[in-house]
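**Student:** Copied straight from Swiss-Prot:
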type	residues	note
DOMAIN	20-476	domain 'Sema'
MUTAGEN	R247 to H	In ns789; impairs nerve ring assembly due to non-commissural interneurons AIY failing to extend dorsally and enter the nerve ring. This phenotype is enhanced in a chin-1 ns399 mutant background
DOMAIN	478-527	domain 'PSI'
DOMAIN	556-592	domain 'Ig-like'
Amino acid sequence: MRNFLVFSVIFIAYNSCEAANIQADNTFADPNIGEFRELLIDPKAGALFVGSEGAIFRLWAYNINDTGENVFAKKQLVLSESEESECRSTASDERLCRPSTRFLAFTNNLDSIYVCSSVGMRPEIRVLDSLSLRDQQEPRTEIGICVVDPTFNFTAVVVDSGNPEDATSVYSGIRTGMGGENHLIYRPPLTKNGKQLHASIRTIYSDNKWLNEPQFVGSFDVGQHVFFFFREIAHDNSFGERIVHSRVARVCKKDIGGRNVLRQVWTSFVKARLNCSVSANFPFYFDHIQSVKRVDKHGETYFYATFSTSETAFTSSAICMFQLSSINHLLDTGLLMEETANGQFSVTADEIPAHRPGTCSQNSHSISDTDLHFAKTHLLVSDSISGGTPILPLRDHVFTHIVVDQLPNQNVIFAFDSANRRVWKISHWKEGNEWKSNLIEEKSLKIAASRINDVALLPAEFFFVTSGAGVSQFSVARCSEQPSCALCSLDPYCSWNAVNSKCSLKTKTNEKSVGWISSSWAGRISPECSAVEKLTVKDVYLGDGLRLVGAKNGVWQKDGRSVESGQRHVVTRNGELVVLDAQLEDAGTYECLRDNIILVRARIVVHENCARPTSVAEYRSCQREWCKKADAYKAALNIWSDSNKKNVQCKANTSSAH
């Protein structure tokens, strides 16, 4: 009950309201292709790689419609008739037999694309030239890299350096077995020049203390480690409900397993809980990690992750950020949990052996059996890793995908709700020792499909989404829609032209030119806007509806007095003010303020009598006014008629009485 109260207080400000629809700048589709899925981008080359049912594409990231020879390539995925027939005889769903990509990654210094596809329910590995998409190696079947069933969550990362003998390898968090019943973190046998150097290595899938029905969302190669982000069943509560926690796990690249104990099993595996919660006496937890992106900035590595609550009537989402240094510190020094028949307990520091679980070794075969027995049963750190104050806690939505644009003084987060095809753009920056955020805008994406499959970002230019209908390309900013200098300067991609009073995309040229205004500080309005902000005059007629563009968390005033939502005045979630059925008392000067700074200023003039109409809108407004007057006249006439009838009846009754 207390958690519900916290939930109500925190999320009350985010009541739902329809966001504005935005059209894609460009779209790409192929009538011979089924579902469009994976995205991979090379910003320097301006290349967008797309995986789909039936093919792999290389598109020009600045215009995905351009199919010119120098910027476009297509690799068809083919299944022979005999392979298709054999697959259909065993598959539960014939769509599983269609050739379809599951995983795309760069390798060989971006010169090659590593592809794992499901072809006739077989995982097929290809290495393609990143320019022509021609095969650089013979395709091969390899288990444990990607899943056949697209409904299974998995993750994989190609690691080119730091492995034993510096052999390139893939690390995966995956489900194997006929029904996907085996959950494991896996590295296939290490080979070089066709020779096997080391056997495969994995977690123990038969022991759920290692992984308990995990749902993997991301994996990253960082230094001497590979990190895996996932959610898993932590325990069952007293009501028999399965409690889910989000985790980060870490393994060492040099790990080759133990000599006797933990043979071909990770000796360095260790994990901890990710804590994304609203602080309170009874914290409100977002326990289901949905997506994660890595950001390297100012010598530190950050992981931005989206989280949601369980799928209940009160589903909600938030974004949390985790620092690599904090993750490593906890995994390196935190107390470890031991699970017994009576529950889980933290072991004391002096019980932890000299070779601590999670420590990297140049030769894991040299670790003692005693230390490995301890590592085998002490996998979880007792404390959790804090994600700080949740960014944009929001109810009734699930943030399924995230991309992050790194700008000089801030990071811009794009969070997506796949099912509702909606995106939130958020500014996130550090001020002193405190991280702050500001919602810039929320938009609905107009795409011809029911959900988003994947997202990618071309920094400071476009974001891309895949769906069943194709690939859609959207600009990171809609500057021309900003009505004022203040709102324009809050968007880090925009700049205000003081001469033309228009908002345009910021460029290197206009950013420092005379007459152009943009904020140099994250989340702050440019002080120059106060000198150029103009009063907008809007003429309306009795009965009209009116919409004034405002800003998120803005406060509306009319002639210096606060405007509250009511029967005819509605302040939307995006900060817009909607006036319904305009009356004479609605005339005045309206201001939208935030932190006592005027963002929008407009004077509304309400005309009592219609002037001669000069447009269809004015004609309709006058028509409404005359209709109202006609209705009032009819009502008065009916009252007079009823009264007259009563008078006549009264006189007749009086005459008969005499």
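Using the three backbone atoms N, Cα and C, a Cβ is placed for every residue, glycine included.
Could you tell me the structural context for the features on the list?
**Tutor:** Of all the Cβ atoms in the protein chains shown, 23 others lie within 10 Å of the Cβ of R247 (mutagenesis position).
Here the domain 'Ig-like' (556-592) has Cβ contacts under 8 Å with residues 14-17, 19-20, 441-442, 535, 540-550, 598-606, 608 of the same chain, all six or more residues outside its ends.
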**Student:** Please list the DSSP helix, strand and coil residue counts for the domain 'PSI' (478-527).
**Tutor:** 12 helix, 10 strand, 28 coil
